[in-house]
Every structure is written in structure tokens, then in C-alpha cells.
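Trainee: Quick paste of what Swiss-Prot says about this protein:
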MUTAGEN   Glu48 to Leu or Tyr  90% reduction of GABA-uptake
MUTAGEN   Glu48 to Ala  50% reduction of GABA-uptake
MUTAGEN   Gly51 to Ala or Leu  Complete loss of GABA-uptake
MUTAGEN   Val132 to Ile  Complete loss of GABA-uptake
Amino acid sequence: MDSRVSGTTSNGETKPVYPVMEKKEEDGTLERGHWNNKMEFVLSVAGEIIGLGNVWRFPYLCYKNGGGAFFIPYLVFLFTCGIPVFLLETALGQYTSQGGVTAWRKICPIFEGIGYASQMIVILLNVYYIIVLAWALFYLFSSFTIDLPWGGCYHEWNTEHCMEFQKTNGSLNGTSENATSPVIEFWERRVLKISDGIQHLGALRWELALCLLLAWVICYFCIWKGVKSTGKVVYFTATFPYLMLVVLLIRGVTLPGAAQGIQFYLYPNLTRLWDPQVWMDAGTQIFFSFAICLGCLTALGSYNKYHNNCYRDCIALCFLNSGTSFVAGFAIFSILGFMSQEQGVPISEVAESGPGLAFIAYPRAVVMLPFSPLWACCFFFMVVLLGLDSQFVCVESLVTALVDMYPHVFRKKNRREVLILGVSVVSFLVGLIMLTEGGMYVFQLFDYYAASGMCLLFVAIFESLCVAWVYGAKRFYDNIEDMIGYRPWPLIKYCWLFLTPAVCTATFLFSLIKYTPLTYNKKYTYPWWGDALGWLLALSSMVCIPAWSLYRLGTLKGPFRERIRQLMCPAEDLPQRNPAGPSAPATPRTSLLRLTELESHC
């Protein structure tokens, strides 16, 4: 946590003061802290939202859903859902100076369950997202060799069906109906040692467990001192992946066949716009890549100074995120185009999404390049960094929420560090089940259900309804104006009121209608209890919102209408817009704490 305290100058402006010792409140709790500067906040948010989905999900969705035509539904969701909810969550954190749970308690107690729902998603996300880092670290360490281990069929884990690819004739070196490539055998038989189903978990993969332990150790020390350590680490973790991406992009576009790959990536097929699945993919991609409905943006925004221009930051970060996804598509599909030409097969046979791209398609392409170990190291180091800052910001979000809920317990010397250690240890131990021989099936359950687009859409519906219709869109706009000095684009307010809840509700209902049970590798079908477990993971977050509302209504005393009124009223200690305007002479904050009778029924 930052050790700054706020001082007030003669003209009323807030000015940071840097004491030598860590400042404490009157009750002995440590101060909450702020970012040292705007750049730390911007890089932290950039590190959170720019992650693996930008590299391995967006390019594939663009290719799959009509190439350049996919940008039409993508931009619709960007402006109607992505940017409005992104601003809503960031501004909410900055305005309340609270984490992902207590921020909602402050503005509308009856919807505090929104915070619990988002943190439940984050808890599950913290367990399984870092598994990808364990795999990437394993591949990274395996790349420090002259000959990449997935480049040939002469290893102990290879089977008699393994066949190396012959570039000269565009076919496998041999013929067999059961032929497999060395890349797939390395992934399934060396890395995963995958079993035949979720019912057979098998033994723990100790090498992957050590990689997971290393990932958690790195994650812990990135955030163990709060924003003081996080703000420094992101200077590297949020910027270095761009250097790696540029290097891979330059290498990719200079390869033969790159133009063919880029054409498949961008060539517009407008007829795909009539397929509702294309629109659903665009919507879920926005929610995944913008990290909304997770409480992370609220937590990061809560460490901003009150008058930080969060509106400008949000617009810039949203376009940076989308731009990164677009550019990453060139880097990925130029390589896939090269691989398609080398193998003499259609690009549809080499294009993959998710882990299939990172651990099968791209490693296969790297083998065909000169100095292949170098390019493998660059790629997997980029994957590690992309996942690392997304991971530790999610952990920071959970810790911030817990500390703000129980400040007298955790805002003491060294207790925050112990809390982070506890979260890391528990998440590490739970995550070990995904590193067993059947762990991949468990990982897929978490990925498909726990942090699915369905869960995020459900939370987004209530977020927009709560702020726009219960707290009041105009009131929240007044709060933002008080913070930044002017009112944001009016369309955003109407998105909160109408477009965002309508679009999210329609997409949520469509995802329910189009639901299909989970399969692995398009071959393995989960048993009924596997899908039931997945639905429990999904409902564990969604049920928090109605359950908390019913709990608070049931425990509060008084007439029903009075209980509703109390639970819909914001906290009295929230700062309100200065009636004289943001440029008016300084007014004591205490005179603005209470809402006027004209502004609220509370």
C-alpha cells in the first residue's frame, strides 16, 4: 500500500504528502493507499485486460465468424456494453474508494450481492487461470535446448503412430489412419499425460506442480505489498509483451505464406452476420477481454485519487485493448499462413483457439522456423507475462475486497501479506487437481462454466440496472462530473439505462437457448455428473445476487416498504457533487456528505 496521505493546499486542491513512516489512522489501521502516479494505474489495468484472450481467442473468433465482418458486431458490443460497463466499474471504485464488494454496499446495499458474485467468479478464476502459466512455464523451460522436444518422434513418450511431417511432399512421413504429430504427443503424453476421462484423475504431474508453485511464488511477490509493489511490477509485465508481440509480428509477416494467413484472418464474409452465434461470440469476447464484472476494475480504480480523469483513462484503455487484439491477429495468422503453405493443407486445418493455439498450433509452426528454440522462448515468455499480470491483478482484486470488508482485521502491519499468502496457498492446493493426469478435464469444466460469458452477462445486467435505475444514472453522472470536471459522452448514460441491460439480457437468454454440453477435443463427452458439477460452478456466482437481496430483506427489521427503502439508499458518507460546480472554491468535504431531499427519497 502507498504511504501517501492527502493534504489540502490553500486553493483547495489535494496534494500528496510523503511521510517517512507508514501512516496510520486514529484507530491504528494502516491507510488504504493510492497509486504513486497515473501510469501505475494505467499499466495495471492494461496488464489485467490485455491477456491471453487477445492472442489466442480474438484472432480465431475473427477468422471463424466472417473475418472483417466480425468487427461489426464486435464494435456494436464495444460501444453498447464494453466501454459503458468498463467506465461504470472503474468510476465506481474511484468514487467510493472501496473494493469490489463494499463499493456496491456503499451505493446500494440491496445489490451488495453483485460484489459477492464477481468475487466468487474471481475465486474460481484464480484457481484455474494460473494453470495456463504452469503449462507455459513447462514449455518455456523445455525450449532451452538445441532441438525442441516436440519436433521429432524419437522420444520415450512417442508412440508407433507418431509421424514427422515431410515439408517436401506436404504429407506425413508414412501412412496410418491413427497417425499423430509429435507436437500433439508432446502435449498429451509428455506434458499432460492425459487420462481417458474425468473419472480417472490419476497421479499428480509433479513437474507441472513445480511450475505452478513457481507461478504462485512470482504472483505473490508481485502484489504482496499492495499497490506499492504492483505499481512497480507492471512497468515490466504490461509493456514487455508488446515488445515480444512486435518481434513475432515482424517475423511472421516476413514468412512465405503470411499474406494467405492474413487474408483468411480479415477477408469479410458478410453472410455470417445473419448467424446469431457470431453476435454471441462478439459479446462474450468483449466481456472476457475487458475483464468486466470481475471486480478487478473497481479494485484498481479505488486506488486512484478522487479527481483522476478516469473517463479519459477508460476510453484509452478500451481502444488499446481492442487494438492489441487486432494486431495480435496479424502475428498469429501470418505464422499459421506460413504453416499452411509449408504443409500444403487449408488454413482451417491449422487454425486453433485457446490452449490448442498456444500449445499445439504455434509450437508446430515454430519447429518449421530457423532458430526455432529462440522463437519458442520468445513466444512462451510472452504467454507467461500476458497471463501473469492478469493473474496477480485478479488476486489483488480479491484481497482488496476482503481487506475493505474487514479493515480492522487486515489493515494492520503484515496482515495483508499473510492474507495474500493464505489466498495463494489455498488456490495452489486446489489447483493441483488440474495437474493430475485427468486434470485437463477439470480445467475445461472451470473454463466452460465457472467464468463463462453467461455468468459475466448475468452480473452485467444487474450492475447496469443497479447504477442506472436504483442509484440513478443522473446522480452517477453528477458524481463523475465532480471527479473529472465535466460530464462524459451522454450516450454512455443511455447505454446504462437501456442498451446495456437489453443487449446483455438478449445475449444471456440466447446463450441459455444455444447451450450445448461440454466436450473435450470434440470427442470426449462428459458424464452427467460432470455437467452437473459445471452448472454448480456457474450458479455459485449467479445465485449470490438474489440470495443476498433476500437475506438482507429477511434480516432487516421494520415494515417491508421501509426495509426496501433503506436497502436502496446509498451510504451517507459518500461525497456528492458540489452544487457550485467542480471549479468552485473549495468546500469542506463534510458539507457534501449527505444527499439533499431533492436528490433522493432516502
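Every residue, even glycine, has its Cβ placed from backbone N, Cα and C.
Those substitutions? Not in this structure, it's all original residues.
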Trainee: What's the CA-CA gap between Glu48 (mutagenesis position) and Val132 (mutagenesis position) in angstrom, rounded?
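Mentor: Distance between the two Cα atoms comes out at 15 Å.
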Trainee: Relative to the Cβ position of Gly51 (mutagenesis position), how many further Cβ atoms are located within 10 Å?
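Mentor: Its Cβ shell of radius 10 Å holds 27 other Cβ atoms.
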Trainee: Could you state the whole-number distance in Å separating the C-alpha atoms of Val132 (mutagenesis position) and Gly51 (mutagenesis position)?
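Mentor: Approximately 12 Å lies between the Cα of Val132 (mutagenesis position) and that of Gly51 (mutagenesis position).
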Trainee: When a 10 Å sphere is centred on the Cβ of Glu48 (mutagenesis position), how many other Cβ atoms does it contain?
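Mentor: Glu48 (mutagenesis position) is surrounded by 27 other Cβ atoms within 10 Å.
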